[in-house]
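As written in Swiss-Prot, here are the features:
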BINDING   SER76, GLU97, SER98, GLY105, VAL170, ASP207, HIS237, MET291, ARG301, MET302, GLY303  substrate binding site
MUTAGEN   CYS204 to Ala  Partially active, trapping the enzyme at an advanced intermediate, just before the sulfide transfer reaction
MUTAGEN   CYS205 to Ser  Partially active, with very weak activity toward NAD
MUTAGEN   ASP207 to Ala  No activity
MUTAGEN   HIS237 to Ala or Asn  No activity
MUTAGEN   ASP238 to Ala  Partially active, with very weak activity toward NAD
Amino acid sequence: MSATSTATSTSASQLHLNSTPVTHCLSDIVKKEDWSDFKFAPIRESTVSRAMTSRYFKDLDKFAVSDVIIVGAGSSGLSAAYVIAKNRPDLKVCIIESSVAPGGGSWLGGQLFSAMVMRKPAHLFLQELEIPYEDEGDYVVVKHAALFISTVLSKVLQLPNVKLFNATCVEDLVTRPPTEKGEVTVAGVVTNWTLVTQAHGTQCCMDPNVIELAGYKNDGTRDLSQKHGVILSTTGHDGPFGAFCAKRIVDIDQNQKLGGMKGLDMNHAEHDVVIHSGAYAGVDNMYFAGMEVAELDGLNRMGPTFGAMALSGVHAAEQILKHFAA
């Protein structure tokens with residue numbers, strides 16, 4: 001240590017954290033003072049392969065017919081999944097996320113900053129999730145946006161009736177003949193690995209897979225003894241798959257029109273996105289939440305304030321719960 005250094009040598013016995021002596025972080029778990037003979041339990045490489053693939057394909061089989069399909073695992077999609085799956089453990093909730101990492105744009109606040117701002121009353125959802133925040137009067141601040149999205153993601157994935165298929169994208173919607181009212185009827189989603197979808201222009205035909213909504217007989221006709229499943233699209237407004245379902249609905253049904261997202265206005269945008277979230281007129285069994293609603297209905301964007309992202313998911317989830325309760 002140089003003569004000019006201000007560093008102070010401190011023995012381990014002097015270190016304290018909250019008046020509790022610091023000990024080895026694994027001392028109460030592994031309980032090994034001498035690591036020279038440390039060993040993991042043995043395993044074969046094929047055992048790992050079978051453990052992964054058997055469970056994944058079992059999930060594909062189980063969720064091939066789902067009650068709720070959520071497209072997009074950002075803040076609104078995950079918030080909706082939490083509310084639906086927690087309140088209705090009997091429903092199979094399938095979440096499809098195009099990215100390897102779920103969470104959408106909620107890992108950071110605005111302009112890649114850390115803190116997440118939520119206007120009240122969105123703090124009530126934070127309380128439900130037991131996420132700490134600083135109360136600033138009309139709004140609250142979560143110290144890091146990742147704390148919010150990682151918490152809701154963790155809670156959703158622990159629910160037994162939820163499956164997240166990440167690195168998987170929705171390429172199209174499954175449709176049925178229009179209803180008597182002339183409404184387009186969605187009956188499922190067409191999926192593929194995201195990397196395959198992005199490589200369609202480089203290879204010959206690489207056909208997709210399908211996840212169907214509950215409510216149909218083996219011949220494809222409606223089974224009126226079952227509640228029809230629903231799709232909740234929360235694909236945001238930017239990125240390679242932004243507002244995908246909204247754009248696809250407009251392509252399928254010429255009576256529909258894409259409003260196009262307007263400029264930033266926090267006070268109008270957050271309110272409007274929450275209020276407009278939910279069932280979509282003219283499309284049976286289709287719901288929207290999050291920034292995709294702004295693209296669909298021509299609403300303002302709100303920028304780096306996240307209360308509407310969570311509560312639009314909650315609002316859509318409540319409508320979906322009413323659908324299954326009716």
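Cβ from N, Cα, C; glycine included.
Unsubstituted: the structure retains its original residues.
Location within the structure of each feature annotated in Swiss-Prot.
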{"residue": "SER76", "record": "substrate binding site", "contacts (Cβ under 8 Å, 6+ apart)": "THR234, SER277, ALA289, GLY290, MET291, MET309, ALA310, SER312, GLY313, ALA316"}
{"residue": "SER98", "record": "substrate binding site", "contacts (Cβ under 8 Å, 6+ apart)": "GLY72, ASN166, ALA167, THR168, CYS169, VAL170, THR194, THR197, PRO240, PHE241"}
{"residue": "CYS204", "record": "mutagenesis position", "contacts (Cβ under 8 Å, 6+ apart)": "none"}
{"residue": "CYS205", "record": "mutagenesis position", "contacts (Cβ under 8 Å, 6+ apart)": "none"}
{"residue": "ASP207", "record": "mutagenesis position", "contacts (Cβ under 8 Å, 6+ apart)": "none"}
{"residue": "HIS237", "record": "mutagenesis position", "contacts (Cβ under 8 Å, 6+ apart)": "ALA243, MET261, MET291, GLU292, ALA294, GLU295, ARG301"}
{"residue": "ASP238", "record": "mutagenesis position", "contacts (Cβ under 8 Å, 6+ apart)": "none"}
{"residue": "GLY303", "record": "substrate binding site", "contacts (Cβ under 8 Å, 6+ apart)": "GLY110, LEU264, MET266, ALA269"}
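Once the Cα atoms of SER76, GLU97, SER98, GLY105, VAL170, ASP207, HIS237, MET291, ARG301, MET302, GLY303, the listed binders of substrate, are compared pairwise, the greatest separation found is 38 Å. Of all the Cβ atoms in the protein chains shown, 19 others lie within 10 Å of the Cβ of ARG301 (substrate binding site). Just so you know, the Cβ of VAL170 (substrate binding site) picks up 27 other Cβ atoms within 10 Å once every protein chain is counted.
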